[in-house]
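Q: There's a structure below that I have some questions on.
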Amino acid sequence: MSVTLKNIIAPTPATTRGKSVAINGDPKGENIVYASGSSIIIRNVKNPMVADIYYEHPCQTTVAKYAPSGNYIASGDVQGNLRIWDTLQKEHILKATYKVLNGAILDIAWTSDNQRLVVVGDGKERFGAAILWDSGSSCGEITGHSKMILSCDIKSTRPFRAATGSEDFAVNWFEGPPFKFQKNIAAGDFTRFVNCVRFSPDGNKLVTVGADKKAFVYDGKTGEKLIELNPAQQHTGGIYGCSWSADNNRVLTASADKSCKIWDTTTGQCINSFTFGSDVNDQQLGCLWFGDSLLSVNLAGEISTLNLDDVAKPSRVIKGHNKLVGTIAFDKNAGSLYSASYDASLLQWDLSTGLATNFTGPAHKNQITSIKINGDQLITCAMDDSVKISSISKKTYGESIGVDSPAQAVAFSGDVVVAVSMKTIYVIKGGKIVSQTAATWEPTSVAINDTEVSVGGKDNKIHVFTLSGNNLTASHTLDNHRGAITDLSYSPCGKYLASGCSNREVIVWSGKEAKSKGWVNHTARINAVAWSNDSKFVASASLDSQIYIWNVENPTASPVQVKNSHLGGVNDVIYGSNNEIFSAGNEGAIKIWNVSN
């Protein structure tokens, strides 16, 4: 048996209210690149399911930029580390790494000959640096600012010029190499932070945008101010991003006023204005004019493709998670995938396009801990002390069914739902609690097989109950585990029960007897166990970032290992078909794996 990666549903850009989001593209016009968590995401602009993730930063990433050749990416993080790595090989071989700043790197710019970089952000001694890419040696000084530098760019044509925008309201102009400060070209122009500066592709113009809603165009050779984009048509909120068209005549801007605009940089007039919703998450924090695709990123991290034919509605919105994905479920009848993340967001995925839709109505208010699918019902429970039974066809949340403490897991059989909180086991029918059983051993997980209900506890035991009508009656316990039970799952054939624990062990039970022994290949807590549709294999997911597939018919056989599946740990794993596995991880990604026997 072998397991190969098929597709990645990548996390969306990480966002912070009031701060720009950096999204950049490759020279070929195929892939975009952005930061999310401690990863860098490479994603095909036409097909979101085609993606790659760079995991090598030791902390939260902030920005990534392709070299003009397209052969390398330079990426930065909050600790001031700059990593330059190969894009042509799957392994992304590291070319160089430098400690450039003492604080977060916020923007990066390459010279068109691929030899030099300007790196800016926060720091104690300096807010920017100009370096040679292959040695890290200085090729100038980025000076003249008294506060954090938020943005930088380099003119693509010789003689090179560099520009920087800062929290001190200045746009500084540098000539070189070696780059040296010449002047503040925006003296008196901005009254708040300068969030983004960008040279036109031909280098003839520079556009700058600020938190004071203003935008200016300067001469790309001299830094002389040419025009202010029409104040009468300006955004009504701070501008966080700008990007040039390929024809050098138009610029796209993104604003906290929940709109994007296209401007004619010769006349200063607004040509198009794209409006979004009224929610705070509709604030636009970054944008990219990428070939024939106009992209904008909102506060929720969603990437919208703007539609020139309908300015009120994007032609496509790439949704996703930018927090850890804790639980997933697959609807075998419809072929849809469901996922929920740490921030309580719940998405339904179309696996043919990689696009997702939200449910409407009153959502959970805290992390969703479990998802199950029963026909048209989506059963969820969450840390907000509630269970919901929602309509899949209507894509609307159901009413909250309150429980006494954070809900840990749900399971169902027919019209019966069993949910466990940290204190109690609940039996739910028709959307109402019909019975509850106190549990002093803190339930953690639940599985149901017809009238047999198994509940895992922090006391290292599996408590087995018999369901009769609306009531649970204690039957027996299974106590071979030496750690708290973390997940339970009955086999589709109904003969076996799989369990995982915090002491890294997986056990398959046949009745009261353990069928498997010594399944302890994981090096950390088991987070999930799942059965293949034919009941022959069990997949386990762990905090150790590994997935193992165990052979139930041959328990002594070595399991198949999927190494380094997700950065920071695998939170859930499920089977789609016998030849397909879905996994969800701490980095916010969902991965689809092919399994071949």
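All residue numbers here begin at 1 and follow the chain in the order shown.
Using the three backbone atoms N, Cα and C, a Cβ is placed for every residue, glycine included.
Don't expect the noted substitutions in this model, because it carries the original residues.
One entry in Swiss-Prot concerns the mutagenesis experiment E125 to A. Its note says: No effect on binding to cofilin or F-actin but does not restore impaired chemotaxis or F-actin assembly in cells lacking nhe1; when associated with A-167; A-181 and A-193. For the mutagenesis of E167 to A, Swiss-Prot gives this note: No effect on binding to cofilin or F-actin but does not restore impaired chemotaxis or F-actin assembly in cells lacking nhe1; when associated with A-125; A-181 and A-193. The structure shown keeps the original residue. Here the residue is the original one, while Swiss-Prot reports the published mutagenesis F181 to A with the comment No effect on binding to cofilin or F-actin but does not restore impaired chemotaxis or F-actin assembly in cells lacking nhe1; when associated with A-125; A-167 and A-193. Under its mutagenesis entries, Swiss-Prot includes F193 to A with the note: No effect on binding to cofilin or F-actin but does not restore impaired chemotaxis or F-actin assembly in cells lacking nhe1; when associated with A-125; A-167 and A-181.
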Q: By a 10 A CB contact count over all chains shown, which of the mutagenesis positions listed here is most packed: E125, E167?
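A: Of E125, E167, the one with the most crowded Cβ is E167.
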Q: Which ones, of the mutagenesis positions E125, E167, F181, have a Cα no more than 10 Å from the Cα of F193 (mutagenesis position)?
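A: The mutagenesis positions close to F193 (mutagenesis position) (Cα within 10 Å), listed in sequence order, are E167.
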Q: Could you round the CA separation between E125 (mutagenesis position) and E167 (mutagenesis position) to a whole angstrom and send it over?
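A: So the alpha carbons of E125 (mutagenesis position) and E167 (mutagenesis position) sit roughly 16 Å from each other.
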Q: Could you check what DSSP calls F181 (mutagenesis position) once collapsed to helix, strand or coil?
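A: Once the DSSP labels are grouped into three classes, F181 (mutagenesis position) ends up as strand.
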Q: Given the mutagenesis positions F181, F193, which one has the fewest other C-beta atoms within 10 angstroms of its C-beta?
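A: Among the mutagenesis positions F181, F193, the lowest count of other Cβ atoms within 10 Å belongs to F181.
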Q: I want to verify one value. Collapsing DSSP to three states, which class is F193 (mutagenesis position)?
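A: Note: F193 (mutagenesis position) is coil by DSSP, not helix or strand.
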Q: Any idea what the Cα distance is from E167 (mutagenesis position) over to F181 (mutagenesis position), rounded to a whole Å?
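A: E167 (mutagenesis position) and F181 (mutagenesis position) have their Cα atoms 17 Å apart.
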